Amino acid sequence: MSDGAAARRWGKCGPPCSRESIMVAFKGVWTQAFWKAVTAEFLAMLIFVLLSVGSTINWGGSENPLPVDMVLISLCFGLSIATMVQCFGHISGGHINPAVTVAMVCTRKISIAKSVFYITAQCLGAIIGAGILYLVTPPSVVGGLGVTTVHGNLTAGHGLLVELIITFQLVFTIFASCDSKRTDVTGSVALAIGFSVAIGHLFAINYTGASMNPARSFGPAVIMGNWENHWIYWVGPIIGAVLAGALYEYVFCPDVELKRRLKEAFSKAAQQTKGSYMEVEDNRSQVETEDLILKPGVVHVIDIDRGDEKKGKDSSGEVLSSV
């Protein structure tokens, strides 16, 4: 295709992958706060996998295995995630779980661009955490290194449903605990999330290993090369997380003010001339405004033809993007 034909095809705005389009989509990537958040997700996942998966090691070895201590494993996973959320929640939001990140994208709390970096960091952290655990564990007791597997008497469909259910209750707890509209939450949000993880393990360890976290399953699977039914630990948790986030955000506790602002935003977007686009932002927190969170408090319109910016601001309460 000639340059002239390409220009006519894409119009004045240029192709969707133009340098300007990419710069706008990933504008928050160039900030220090953004990379601190991504690094926090990486480090939190590394520590979480190292500590929690370490509790699954059977020190009796394959010849004389010890009974599985479900309470020990459940408490270790729950307290580990609570500790990481408490440590890193104010830096990155403390997702520490790709399923939670996807749920945040679907409820417009972060952008797709930011989620890509978060999920990548989470998966890398899980791999390195599992690798360190493998390195420091005697070969005679490594076993499966905590690889999550479906019980032999269950089908893949059963495993998928169990992972969906336990992740649903986890993410619903996250959204409910972090709802800034609530005035009755006085306890520790991190501890509430930790208890939710522990409950999921107490119920589902014997069913599927109780993942609730695709990265937690991904790290040990990479190190051990065991991919049996691995897709379950991505599909189940992500579906459960999206359902929980959507039900809480749009059905049980919808934000009336947010709906009004979005309606105004789309109305203004419809009135813009061809060659303009609109994105929704918020100016609530200086820690967050420099990165890629999708925020509904500000209507930000850039006219590509004129190269100027127009902003229509509206006051809003804080929407917590935590965990």
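Keep in mind that glycine also has a Cβ here, set from the backbone N, Cα and C atoms.
Keep in mind that this structure shows the original residues, not the substituted ones.
Keep in mind the model is a prediction, meaning the values are calculated, not measured.
What Swiss-Prot says about the mutagenesis result for Cys13 to Ala is this: Reduced palmitoylation. Loss of palmitoylation; when associated with A-17.
Among the sequence features in Swiss-Prot, the mutagenesis site Cys17 to Ala is noted as follows: Reduced palmitoylation. Loss of palmitoylation; when associated with A-13.
Looking at Swiss-Prot, you'll find the mutagenesis Ser180 to Ala noted as follows: Decreases internalization from the cell membrane in response to PKC activation. Reduced to three states, the DSSP call for Ser180 (mutagenesis position) is coil.
Taking a C-beta cut-off of under 8 Å and a sequence gap of six or more, His201 (mutagenesis position) has these contacts in its own chain: Met70, Ile73, Ser74, Phe77, Gly78, Ala210. DSSP assigns His201 (mutagenesis position) to a helix in the three-state reduction. The annotation that Swiss-Prot gives for the mutagenesis experiment His201 to Pro reads: Partial loss of transport activity.
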